[in-house]
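Single-structure report; data block below.
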Amino acid sequence: MNLSRILLLSMFFLSAMGQLPSQDIMALLEFKKGIKHDPTGFVLNSWNDESIDFNGCPSSWNGIVCNGGNVAGVVLDNLGLTADADFSLFSNLTKLVKLSMSNNSLSGVLPNDLGSFKSLQFLDLSDNLFSSSLPKEIGRSVSLRNLSLSGNNFSGEIPESMGGLISLQSLDMSSNSLSGPLPKSLTRLNDLLYLNLSSNGFTGKMPRGFELISSLEVLDLHGNSIDGNLDGEFFLLTNASYVDISGNRLVTTSGKLLPGVSESIKHLNLSHNQLEGSLTSGFQLFQNLKVLDLSYNMLSGELPGFNYVYDLEVLKLSNNRFSGSLPNNLLKGDSLLLTTLDLSGNNLSGPVSSIMSTTLHTLDLSSNSLTGELPLLTGGCVLLDLSNNQFEGNLTRWSKWENIEYLDLSQNHFTGSFPDATPQLLRANHLNLSYNKLTGSLPERIPTHYPKLRVLDISSNSLEGPIPGALLSMPTLEEIHLQNNGMTGNIGPLPSSGSRIRLLDLSHNRFDGDLPGVFGSLTNLQVLNLAANNLSGSLPSSMNDIVSLSSLDVSQNHFTGPLPSNLSSNIMAFNVSYNDLSGTVPENLKNFPPPSFYPGNSKLVLPAGSPGSSASEASKNKSTNKLVKVVIIVSCAVALIILILVAILLFCICKSRRREERSITGKETNRRAQTIPSGSGGGMVVSAEDLVASRKGSSSEILSPDEKLAVATGFSPSKTSNLSWSPGSGDSFPADQQLARLDVRSPDRLVGELHFLDDSIKLTPEELSRAPAEVLGRSSHGTSYRATLDNGVFLTVKWLREGVAKQRKEFAKEVKKFSNIRHPNVVTLRGYYWGPTQHEKLILSDYISPGSLASFLYDRPGRKGPPLAWTQRLKIAVDVARGLNYLHFDRAVPHGNLKATNILLDGAELNARVADYCLHRLMTQAGTVEQILDAGILGYRAPELAASRKPLPSFKSDVYAFGVILLEILTGRCAGDVITGEQEGVDLTDWVRLRVAEGRGAECFDSVLTQEMGSDPVTEKGMKEVLGIALRCIRSVSERPGIKTIYEDLSSI
């Protein structure tokens, strides 16, 4: 009996012990404590010590997988968790096989004891916010089969110990900030099936030995800085089926690209490198491939015949230097399975025969030198781009084309009228015939012949006659481009409702009459351009109903009456000048600069106190009242004298208070109008910074309270305006002057998280708080400081304005991509700070001295040094083009904010480096729109960006901005200055175009350069060549060359 009692007690005791928290449970509960945010409650509502199984494993907890009494798996993917993760806790889970927490907002570092996870086979921490370097002990995790750390901010080199992961089958470390050479030890991972190290900053040569990994199926190294020669042995011997080494710096030394390609490779991408030579005439390079992408290289010669190539499905050879004719085999219907063919951006010539292939869906032959008439047949083509060639003839051949949905024939030499015969393009949704020589009128049956049309562009031809009656009422149309023709008649009729039209451009035609009163029915309209017509009457009040309108231009017409009282608050571009409008400008339009309203509109009045109202009055009455000019000039002179007297008074006061201090003069940017020569005549130049300041208001309206206090310490170049033209990054201040600090309230004010993109800087938030910080300037997205660290190192700190930055996770993922950007002509970003409040977002980058291009170029008070010589200016232009070429082709990102103040000159040699790049990727849509709007006011915005409600920077908009900068370099003038004189209020680009069109292009050059040009014919030739390049850069987007071409052309001068 006693023995039975003992047994029962023992069983009860063991049962009770089973309910005690195990080592596994304690580790999980400790991890739970680090979770700051769990939007779904998946973890916080489930993990508790009251729901534990009898065997001691919490299998009822969400995301937990048990094996017996032990935790075997923790799966917390895609939950939006925010946590400071301590992964060393999981070393206590001795039977853990799978740990997966991808796509959250987890931060922290990998533990040094990662190698003690003896049973771990699957580790996925991708798409989080982890940082720091990889621990050397990671190579001791010999049981790991799958390791994914992609989409984080890991930095430093991959440790050689990675070669110890002998069981590894899949390794993904893409989209991090890893750098250094690829370790040779990776080639010893004999079981590896998948290797992805793309979008990092790896340098050096690709190690030999990857071809010896017999199991390797996928090798992805794209988006790094790997250099050296293509390894022909790898391509011949590898067993991989997918190879992507695009976006690196690989070169070739022999005349042939490769001696051959392994039969196992099906997908090969070597685009965006520096490969030269020609393609082999044999078929061994292509016979087993399904996808081949060699675009954006420097390959040349004629294309091979592509005989006996049966498996190729995608062939991309765009933007190289191929010449000769187009191989007919590529367009046959019986020799290839080709679905996509892109040969654009080469030097191919000759005609294009009929396209017989029934499998070819996408054919891009744009930007070549192809001639002849259109092909008779297009086979199964759905997308056909033949733009920017030398095709001629009429358009009647397309009557037999059946499957086309996207057709671009722009920038050719087509003549005749728009076909009226019934075509087969019933599926067409995009039709671009711009920049040809088409004549006649548009047929009335367009809506029935093209029932699915969304985009119609027939701009820049010689069309006549009215708009077809039902065209504007087509239910599918979203964009209509009819500008730059000779069309006549009234505009209309318009649909009463249901219109999808987002863009309507009828500018530079001969339309007349009144606007339809039902204009407000175009409720989706975002861009409306009716400029340079003969329209009259009043602007219909129904325009107030177009709430999505972001760009409105009705200038150069004969409109009368008042402006609509309540136009859309989304309008970012506005121009009603050269009309006969009257009344008072509505309050919601008063912040647009005077050139939006004047010249013309002599009876139109800006509200009292509106920015620039005095300037507008001067402009409005200029042609009829010369007395006003005199008054303005005298007023400016008096104001200037007063400013000088005030400056002298302040100087005396400062000197009396602190004799040892030197007066800081010349620090305030001149905000007044300046009189400079305009060609052969004088003229007034209105600074674009004034327009930005007018639109923004005072600095207090855009700065956080902390920034206001920093500015108030005396380092703001202006306390009355939002500065968009800063004096440059090289401004210096007396050492004994009281410096502004980032910690304007207390030394420990920065209490958030400071992340660095590499290991070159070690700094805490508190140390950054203590750093003296001089204000360099302000822009639409924040304030820039020069911070002096304790070790004497300078950093540029950009304090982002409240509300412009994206959410933390997206911001962090984007900013870490910058760590891969390393180039002598690009300013290096070092890190970022994320504070606990909305206005505490900082970006840290290298400080560049002596200053910006603007501070050396413009003839303004405080200009640094003597005027730049031609050799210096040309070198700066080449440097900037080289930096942009790197961003576009090596990093595949547009700059997005290119202007003279963002080109910094480094050292005594004035090496140019572009700064403030890719900020649009860190900002909200509103922040991006505001940045682009400022670029428009300052003269750098590409015209196409005004045609989008949600504009985003692009490669082509960068080229436009670079063209404007070239004009600044040539003229010495600021892009945003409004130049008046012989012409009425034109900006820099229009002024240069006018001079060139009149055969007076040489009058545009800076007087300093003109003196050099007169004594050196080589200089004169170079300046004229750069002027030609600049004019190409500011063409319409479809005619604009890529930066690669521009860089090569500039380098050859």
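Each residue, glycine too, has its Cβ placed from N, Cα and C.
Gly56 to Asp appears in Swiss-Prot as a mutagenesis experiment; the accompanying note says: In ghr1-13; apoplastic ROS-sensitive plants exhibiting increased tissue damage when exposed to ozone (O3) and slightly higher steady-state stomatal conductance; when associated with N-220. Counting every protein chain shown, 20 other Cβ atoms lie within 10 Å of the Cβ of Gly56 (mutagenesis position).
What Swiss-Prot notes for the published mutagenesis of Gly63 to Asp is this: In ghr1-12; apoplastic ROS-sensitive plants exhibiting increased tissue damage when exposed to ozone (O3). Slightly higher steady-state stomatal conductance. There are 17 other CB atoms within 10 A of the CB of Gly63 (mutagenesis position), with all protein chains counted.
DSSP gives Cys66 (mutagenesis position) a strand state. Listed in Swiss-Prot as a mutagenesis experiment, Cys66 to Ala is described as follows: Abolishes the capacity to complement the water loss phenotype of the ghr1 mutant.
Around the Cβ of Gly108 (mutagenesis position), 18 further Cβ atoms fall within 10 Å across all displayed protein chains. Quoted from Swiss-Prot, the note on the mutagenesis of Gly108 to Asp is: In ghr1-7; apoplastic ROS-sensitive plants exhibiting increased tissue damage when exposed to ozone (O3). Slightly higher steady-state stomatal conductance.
A mutagenesis experiment is reported in Swiss-Prot for this position, Asp220 to Asn, and the note states: In ghr1-13; apoplastic ROS-sensitive plants exhibiting increased tissue damage when exposed to ozone (O3) and slightly higher steady-state stomatal conductance; when associated with D-56. Sequence-distant neighbours of Asp220 (mutagenesis position) (same chain, 6+ residues apart, CB-CB distance under 8 A): Ser174, Leu195, Asn196, Leu197, Ser198, Tyr242, Asp244. Under the DSSP three-state reduction, Asp220 (mutagenesis position) is assigned to strand.
Reduced to three states, the DSSP call for Asp293 (mutagenesis position) is strand. The Cβ neighbour count for Asp293 (mutagenesis position), using a 10 Å radius and every protein chain shown, is 20. One mutagenesis experiment catalogued in Swiss-Prot, Asp293 to Asn, is accompanied by this note: In ghr1-8; apoplastic ROS-sensitive plants exhibiting increased tissue damage when exposed to ozone (O3). Slightly higher steady-state stomatal conductance.
DSSP assigns Cys381 (mutagenesis position) to coil in the three-state reduction, placing it in neither a helix nor a strand. Among the mutagenesis results in Swiss-Prot, Cys381 to Ala has the note: No effect on the capacity to complement the water loss phenotype of the ghr1 mutant. The residue drawn here is the original one.
One mutagenesis experiment named in Swiss-Prot is Ala618 to Thr, and its note says In ghr1-2/rcd7 and ghr1-10; apoplastic ROS-sensitive plants exhibiting increased tissue damage when exposed to ozone (O3). Slightly higher steady-state stomatal conductance.
In Swiss-Prot, the entry for mutagenesis Ala637 to Val states: In ghr1-15; apoplastic ROS-sensitive plants exhibiting increased tissue damage when exposed to ozone (O3). Slightly higher steady-state stomatal conductance. The structure shown retains the original residue.
Experimental mutagenesis at this site is recorded by Swiss-Prot as Ser680 to Asn, annotated: In ghr1-16; apoplastic ROS-sensitive plants exhibiting increased tissue damage when exposed to ozone (O3). Slightly higher steady-state stomatal conductance.
Swiss-Prot lists 770-1053 with the feature domain 'Protein kinase', giving sequence analysis as the kind of evidence.
Swiss-Prot lists Leu776, Gly777, Arg778, Ser779, Ser780, His781, Gly782, Thr783, Ser784, Lys798 with the feature ATP binding site. DSSP assigns Ser784 (ATP binding site) to a strand in the three-state reduction.
Under the heading of mutagenesis, Swiss-Prot lists Lys798 to Glu and annotates it as follows: Loss of phosphorylation activity on SLAC1. In this view, Lys798 (mutagenesis position) is surrounded by 23 other Cβ atoms within 10 Å of its Cβ, with every protein chain counted.
Quoted from Swiss-Prot, the note on mutagenesis experiment Lys798 to Trp is: Impaired ATP binding.
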Calculate the distance in Å between the alpha carbons (Cα) of Lys798 (mutagenesis position) and Asp293 (mutagenesis position), and round it to a whole number. 39
Specify the count of other C-beta atoms within 10 Å of the C-beta of Arg778 (ATP binding site). 26
Cβ packing number for Cys66 (mutagenesis position), 10 Å threshold: 19
Spatially speaking, which of the mutagenesis positions Gly63, Cys66, Gly108, Cys381 is closest to Gly782 (ATP binding site)? Use C-alpha to C-alpha, please. Gly108
Looking at the recorded positions listed here (Gly56, Asp293, Cys381, Leu776, Ser784), whose Cα lies nearest to that of Cys66 (mutagenesis position)? Gly56
For Asp293 (mutagenesis position) and Leu776 (ATP binding site), determine the Cα separation and express it in whole Å. 45
Count the Cβ atoms, other than its own, that fall within 10 Å of the Cβ of Cys381 (mutagenesis position), considering every protein chain shown. 25
Looking only at C-alpha atoms, tell me how far Ser784 (ATP binding site) is from Gly56 (mutagenesis position), rounded to the nearest Å. 57
Once the chains shown are all counted, how many other Cβ atoms turn up within 10 Å of the Cβ of Ser784 (ATP binding site)? 25
Listed recorded positions are Gly56, Gly63, Leu776, Arg778; which of them have CA atoms within 10 A of the CA of Cys381 (mutagenesis position)? none
